[in-house]
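Swiss-Prot annotations:
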BINDING   CYS99, CYS124, CYS127, CYS149, CYS151, CYS163  Zn(2+) 1 binding site
BINDING   CYS112, CYS115, CYS127, HIS133, HIS136, CYS151, CYS163, HIS166  Zn(2+) 3 binding site
BINDING   PHE148, ASP150, ASP153  peptide binding site
BINDING   CYS1101, CYS1104, HIS1167, CYS1170  Zn(2+) 4 binding site
MUTAGEN   GLY94 to Ala  Group 4 mutant; no effect
MUTAGEN   CYS99 to Ala  Group 1 mutant; abolished ability to degrade proteins with type-1 N-degrons without preventing degradation of proteins with type-2 N-degrons
MUTAGEN   PHE103 to Ala  Group 2 mutant; abolished ability to degrade proteins with type-1 N-degrons without preventing degradation of proteins with type-2 N-degrons
MUTAGEN   CYS112 to Ala  Group 1 mutant; abolished ability to degrade proteins with type-1 N-degrons without preventing degradation of proteins with type-2 N-degrons
MUTAGEN   ASP118 to Ala  Group 2 mutant; abolished ability to degrade proteins with type-1 N-degrons without preventing degradation of proteins with type-2 N-degrons
MUTAGEN   CYS124 to Ala  Group 1 mutant; abolished ability to degrade proteins with type-1 N-degrons without preventing degradation of proteins with type-2 N-degrons
MUTAGEN   HIS141 to Ala  Group 2 mutant; abolished ability to degrade proteins with type-1 N-degrons without preventing degradation of proteins with type-2 N-degrons
MUTAGEN   HIS166 to Ala  Group 4 mutant; abolished ability to degrade proteins with type-1 and type-2 N-degrons
MUTAGEN   ASN232 to Ala  Group 3 mutant; abolished ability to degrade proteins with type-2 N-degrons without preventing degradation of proteins with type-1 N-degrons
MUTAGEN   ASP233 to Ala  Group 3 mutant; abolished ability to degrade proteins with type-2 N-degrons without preventing degradation of proteins with type-1 N-degrons
MUTAGEN   GLU234 to Ala  Group 3 mutant; abolished ability to degrade proteins with type-2 N-degrons without preventing degradation of proteins with type-1 N-degrons
Amino acid sequence: MADEEMDGAERMDVSPEPPLAPQRPASWWDQQVDFYTAFLHHLAQLVPEIYFAEMDPDLEKQEESVQMSILTPLEWYLFGEDPDICLEKLKHSGAFQLCGKVFKSGETTYSCRDCAIDPTCVLCMDCFQSSVHKNHRYKMHTSTGGGFCDCGDTEAWKTGPFCVDHEPGRAGTTKESLHCPLNEEVIAQARRIFPSVIKYIVEMTIWEEEKELPPELQIREKNERYYCVLFNDEHHSYDHVIYSLQRALDCELAEAQLHTTAIDKEGRRAVKAGVYATCQEAKEDIKSHSENVSQHPLHVEVLHSVVMAHQKFALRLGSWMNKIMSYSSDFRQIFCQACLVEEPGSENPCLISRLMLWDAKLYKGARKILHELIFSSFFMEMEYKKLFAMEFVKYYKQLQKEYISDDHERSISITALSVQMLTVPTLARHLIEEQNVISVITETLLEVLPEYLDRNNKFNFQGYSQDKLGRVYAVICDLKYILISKPVIWTERLRAQFLEGFRSFLKILTCMQGMEEIRRQVGQHIEVDPDWEAAIAIQMQLKNILLMFQEWCACDEDLLLVAYKECHKAVMRCSTNFMSSTKTVVQLCGHSLETKSYKVSEDLVSIHLPLSRTLAGLHVRLSRLGAISRLHEFVPFDGFQVEVLVEYPLRCLVLVAQVVAEMWRRNGLSLISQVFYYQDVKCREEMYDKDIIMLQIGASIMDPNKFLLLVLQRYELTDAFNKTISTKDQDLIKQYNTLIEEMLQVLIYIVGERYVPGVGNVTREEVIMREITHLLCIEPMPHSAIARNLPENENNETGLENVINKVATFKKPGVSGHGVYELKDESLKDFNMYFYHYSKTQHSKAEHMQKKRRKQENKDEALPPPPPPEFCPAFSKVVNLLSCDVMMYILRTIFERAVDMESNLWTEGMLQMAFHILALGLLEEKQQLQKAPEEEVAFDFYHKASRLGSSAMNAQNIQMLLEKLKGIPQLESQKDMITWILQMFDTVKRLREKSCLVVATTSGLECVKSEEITHDKEKAERKRKAEAARLHRQKIMAQMSALQKNFIETHKLMYDNTSEVTGKEDSIMEEESTSAVSEASRIALGPKRGPAVTEKEVLTCILCQEEQEVKLENNAMVLSACVQKSTALTQHRGKPVDHLGETLDPLFMDPDLAHGTYTGSCGHVMHAVCWQKYFEAVQLSSQQRIHVDLFDLESGEYLCPLCKSLCNTVIPIIPLQPQKINSENAEALAQLLTLARWIQTVLARISGYNIKHAKGEAPAVPVLFNQGMGDSTFEFHSILSFGVQSSVKYSNSIKEMVILFATTIYRIGLKVPPDELDPRVPMMTWSTCAFTIQAIENLLGDEGKPLFGALQNRQHNGLKALMQFAVAQRTTCPQVLIHKHLARLLSVILPNLQSENTPGLLSVDLFHVLVGAVLAFPSLYWDDTVDLQPSPLSSSYNHLYLFHLITMAHMLQILLTTDTDLSSGPPLAEGEEDSEEARCASAFFVEVSQHTDGLAGCGAPGWYLWLSLRNGITPYLRCAALLFHYLLGVAPPEELFANSAEGEFSALCSYLSLPTNLFLLFQEYWDTIRPLLQRWCGDPALLKSLKQKSAVVRYPRKRNSLIELPEDYSCLLNQASHFRCPRSADDERKHPVLCLFCGAILCSQNICCQEIVNGEEVGACVFHALHCGAGVCIFLKIRECRVVLVEGKARGCAYPAPYLDEYGETDPGLKRGNPLHLSRERYRKLHLVWQQHCIIEEIARSQETNQMLFGFNWQLL
């Protein structure tokens, strides 16, 4: 039959080319009897051809061929007509109720704390956004991959199971259309096709043969093409695999990386093709090379090309099945049926089970497809989900064992699907009842851990494998899942099966009971710390499971009693050693106890007692249910053996006490760590707390005296309480004292800790409230810190939110820090100093805080215990411990020793505890007396405490001893507490003595009242004393104040004449800017320039602490500084740099300020010599350091010695040279030196230089005016006639520092090697001056601060030093070079100056031109023979005319670029419309329009032009004011210290010698300026710019800010979920990162998006930062809610994100998962970090505080 079919198959034309019509194969298949065989023959012909090129496949062509040749024909065969039409019909037939989206790693999931049945119930982004849960208390988390959206699952949600999209009755769907049944023909076809397709997928996926295929798939002409296939494993790192491939295949790095990335993503990859021998050789080479770098060789196989082809297609067919099943429930059901059918006559299980069992052997890519198949079929149909779960449980043990042996992540293992089944309540019940799943899981645990069992059948995890044990936790997790929701209805079968599972679980606990026993090390310290982490980790994993088992048991009284019996039996079986050992007798004060001879300090002891603790938990639940009375029916009294039950927990507590007493210090850190976790919040519920409960159980059942004797014996303190003890050994005394303190503390806990439902009459809410109260008594805490200190239940809930507002109030956070909760005053009364969850540190802190608070409130410092709640009936006898003989003996002994001056067997802490016990006893008796008549109260603490200790003559009772203690000076701090106790004795005495006729409660109230009266009297007395002290202090202060005033009046003259020079450096602006300078002289430019008030400047070096006056002739002093590239002001973010550093001409700055060079300083001063020594020392120490360098020493980086800011240079501090102008000369010169004359003089000078340096060439002398003037006017030396003086001389030290700083600016600004002779060095100096001023002005404007009134100290000092450095820097350069630069700068405003590459007026930033021209201008006075500079008067005119010319040019710039759309411009103010300024603006603009051929337009009204001009020019004027102030030292007007926009403009104009109506400038200089205006407007470059309006920069430039972020963080996550990597089409986890500068989303930390920069690989973020922020950038990691600051290629740091939860806290990594909202204040702070150029500083500071040996590789971010 097979042969005949083969012939038939061959007769059909199945060429590899796509068939003309997909119906052909479909109709041919229809004629075959056996579809499976025919289908396989079809695939045998086509698949090897389609998937032939495995090494370098054309994926698009492959997909097209598969679709046309195989999948479309299959769809035709399935539907019998055009599949596109059928699928479209099915698509619109109605919404399916289950979402079923499978999460990929990194996707955000949402859970609702209000509605989810458990935390594993999650929603995908889309369902969440359209669900009711959006407005609930939701949580956000990042999926590890493999989960499943539970939208539509009614068992997952208490309310709101459907989102809008999956709602059954939503608009557009009817009940009928929700399930649109397929017609019978399609169903019949599906039943025929699906089994064959599934069988093929399964067979090919689990195919083991490397060289052969099943007979049906074999073809006659077999090729000899093989592949060497490398598989992924978790033993080898990326680099290991790349190294092995490079060596074995002799390939390039890029090819090896490509292979490695594919292997990591898909799980396998063909790395070599060829004949079998070649591939085999490659396989051996790869294995041997991989063994060189790791113990495990890489997994490599040689596969035939046809096998590879079919395996690849099988997965493609799986994806197709996923698609088809998404259209119809019928398809899913048919698929599930086919998967579950077992082949008749075969031993193999059903197909889905075969896939499950093969899962661990499959590679990653295959697993993903197959898991998706399961998700889209079985998990979408509840009935089949149940059947799948049964198959899963059937093979559970085998699957888990294989997973534990596997090395792949849990998320891609079939075992990870357990959460989808075991957490469904009905399914969990079914699996417990039908398959005893609890027993299956617990037995699996025992079967996978046998290697860790010792000869006593106890676990011992010494030398454990962390990876393997981590995988075992998955099994423990499944136990948690199955128990996560308690049954509401108990059937007999469920009860029986649960008990069976519980017994099985007890076997695990039996192996843990007493595991890893230790013995105290004596004499010699332990050599190697034993492993302890594994045992504690398993304890943590089991914590909630233990609680859940107890809760399940407590659901049913009979079940609880049976479970108690089973647990009791298990404890007794583990305690056989104890019962059979030798006994000893303990005697004290007439009582004796026979107990086992055992010492914790000598014998073996274990901290692990889960059986005993489980029994304690069950006992509490019995008490809570009131079922203790029935306990004897299940556990007879004689068999209860309470001494045995108490023994092991007591040993544990004794061990803790002895560790505190340092008796176990030779046992190393291992034991200390175990003790820490024993009491830590992560473990204490099922360790420490349960041990206390077990002792309370013992105390409630045993005779109190015997119980205390047992405690004394185990604490090894019976000798310490014998009267005869006498020792001089101080260490032993200290040890005894510590042990007594620890024992007393445990006794306090046994008697006083009743806040456990079932132990005391309390609710769960009261327990949590008490925990919170005691945490907040330590200090106010943020929400997360409180939550961290509270135990979580199985749903990760603490119950905190439900009660926190009852006990505390929330205090909102500021710009930094977080919000905190503060305890309400009314909750302070519940403070218990000996709260059993306090650590030693917390106890001390809480006690200190509460005493301090009481002192501030003028209250006594006594901290008695609050009245405890009543014990439950089962525990009511515990209070008898307080009044028993042994307790009285212990207390009396402690007090007697304290009174005895010679005794040292007591401490103050011990006394405090004894007082606390006394207080508890008296409170207990008081409460009982208040509730019942005296004769009914059996508790008799008062009389026992009042009784004499013995019949001796000097015998004393406790009250008498307290009176004596009150008088001991050393116990002054305890005096208030003693007083409180003595008063309480009186209160109880009065209650006892009241007549029986009076109702007890009444007498109790009277007692309380009298007690309150006493307290009130004391309080009033204390208040009176405090008031008297306050008045006394006030009187003294008044006297001192009077004396002070008198002294000042007497020495008034001295105060008036003293100038405050000393505080100069601390002030923000110089003091001369106020009253010392008249308002008229506050002008910086022109002949009316005010004086520069300079004072002697004496600075202190932060390194040597020596003072030095700043003088030109002295050695240099320097400011630490940082020069950096900046894009903070750019108007064109991400603008590419046209030229590299070598070719860039920095003389002219583009008006968009795309890239600037910023110089900032922290303001700290050093001697230049001291700094050089410091820098050399830093270099030396850096060479000796082993950890990563924090800064780049080659680039001159260092940390400021004082503030640790990152610096890379120093600015020399040069004093300002005072320049005084003679007013008479000024007036004379004003008549002579007009603007026209000044321009001619300047042009003549420049022309003269050109003639001088042109070497014989005839230069063109620029002519500005038509009329000729005499030659004498143009004389070369005429500029000198207006006033000169000799140049300033600087010391060599200052010159050196000037050259050093200038070279640094050049090197960093242009990113070139240092070259102090480069002609661009002065250009970069001017550029950084201009840009720094612009950046500071922009920052002040952005913050709405005044120009001079809000400068930070470091900004002020930095600008002052920078400007004076720039003046000096010119003198270190050849003046000929400066001339050339000046000529080029002036050519912008004087177009007739012939110069190369002069930019158009709209293509240059004129403030940069102004700074360069002002600083370079003195070079015109230089001559070969004599070194001159302009006189103050000459300078004043030079500055004035330069500034006026450039200002007029800038006005033209602004008006030409003004947006004529009035709606977007400034609003019209009252009176502006017909103002003089408006008329001038209109007239001037008409003139400009004529010169620009009408391109400028003239549609805008005058008032609009004037307002646009004023707004546009203000930043320029502000920058100019800063420039001239720091250049000349002239005090600015008062208005510039205040915050007034109107006053500011007129003050700026006044200071800069401008008319407030700026158009008057043009009128004043009209004859001179008109030809210039014509040339400016007629410039072809300008006219071209005007035609392209959109490309023009408008003024004022927009202030940059960080991008707008959404208020709700989930919107950002939604945005990230749609992010697709631009270079990768796969669904692998990506790390979307948002650039906060420009809003680009990048693919971070992925090889796919790495770039090569200067031969080095850099990540997408670093590459983006180089273009977007000149190497500096701020990113937000969206899926982690982390802000990252990046600088350069190798530096970065984390920074608090601006998103906060409702408690004012950030949530990096979304660990807590609370809803997050944008904090505008935090975001503003981040914006300021950027605009203040502090990003580099933040990074350096962060790296300095978080130094690591191996840091994060920022380069690949």
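First residue shown is number 1, and so on along the chain.
In case you wondered, yes, glycine gets a Cβ from its N, Cα and C as well.
Taking the centroid of the Cβ atoms of CYS99, CYS124, CYS127, CYS149, CYS151, CYS163 as the Zn(2+) 1 site, the other same-chain residues with Cβ within 8 Å of it are LYS101, LEU123, ASP126, PHE128, SER131, ASP150, GLY152, ASP165, HIS166. Neighbours of the Zn(2+) 4 site: apart from CYS1101, CYS1104, HIS1167, CYS1170, residues of the same chain with C-beta atoms within 8 angstroms of the site's C-beta centroid are ILE1102, LEU1103, GLN1105, GLU1106, MET1117, MET1166, VAL1169, TRP1171.
Excluding the listed site residues PHE148, ASP150, ASP153, the same chain places LEU98, CYS99, GLY100, CYS121, VAL122, CYS149, CYS151, GLY152, ALA156, PHE379, GLN420 with Cβ atoms within 8 Å of the centre of the peptide site Cβ atoms. Cβ neighbour count for CYS115 (Zn(2+) 3 binding site) (all protein chains, 10 Å cutoff from its Cβ): 19. You'll find the Cα of CYS124 (mutagenesis position) roughly 6 Å from the Cα of CYS149 (Zn(2+) 1 binding site). Ranked by Cα separation from ASP233 (mutagenesis position), the binding-site residues CYS127, PHE148, ASP150, CYS163, CYS1101 are led by PHE148. Among the recorded positions ASP118, ASP150, CYS163, ASN232, CYS1104, HIS1167, the ones whose Cα is located within 10 Å of the Cα of HIS133 (Zn(2+) 3 binding site) are CYS163. Cα to Cα, CYS163 (Zn(2+) 1 binding site) and CYS1104 (Zn(2+) 4 binding site) are separated by 71 Å. Within 10 Å of the C-beta of CYS99 (mutagenesis position) there are 21 other C-beta atoms, taking all protein chains into account.
In three-state terms derived from DSSP, HIS1167 (Zn(2+) 4 binding site) belongs to an extended strand segment. Following the DSSP three-state reduction, the secondary structure of HIS133 (Zn(2+) 3 binding site) is helix. For CYS1101 (Zn(2+) 4 binding site), other Cβ atoms within 10 Å of its Cβ number 19. Taking the C-alpha atom of PHE103 (mutagenesis position) as reference, the shortest distance to any of the binding-site residues CYS115, ASP153, HIS1167 belongs to ASP153. The two recorded residues GLU234 (mutagenesis position) and CYS1101 (Zn(2+) 4 binding site) have their Cα atoms spaced 57 Å from each other. In the three-state DSSP reading, HIS141 (mutagenesis position) counts as strand. For ASP153 (peptide binding site), the same-chain residues lying six or more positions away in sequence with a CB closer than 8 A to its CB are LEU98, CYS121, PRO161, VAL424.
Proximity note: of the listed recorded positions (CYS99, CYS115, ASN232, CYS1101, HIS1167, CYS1170), CYS99 have a CA within 10 Å of the CA of CYS149 (Zn(2+) 1 binding site), given in sequence order. Put simply, CYS99 is the one of the recorded positions CYS99, CYS115, CYS127, HIS136, HIS166 whose Cα lies nearest to the Cα of ASN232 (mutagenesis position). Just so you know, of the recorded positions CYS124, CYS1104, the Cβ with the fewest other Cβ atoms around it within 10 Å is the one at CYS1104. Summarising the environment of ASP233 (mutagenesis position), the number of other Cβ atoms within 10 Å of its Cβ, over all protein chains shown, is 19. In sequence order, CYS1101, LEU1103, CYS1104, GLU1106, GLN1108, ASN1115, ALA1116, MET1117, VAL1118 are the residues near HIS1167 (Zn(2+) 4 binding site), counting only same-chain partners six or more apart with C-beta under 8 A. In this structure, the mutagenesis positions under consideration are HIS141, HIS166, and the one with the smallest number of other Cβ atoms within 10 Å of its Cβ is HIS141. Under DSSP, PHE148 (peptide binding site) is assigned to a strand (E or B) in the three-state scheme.
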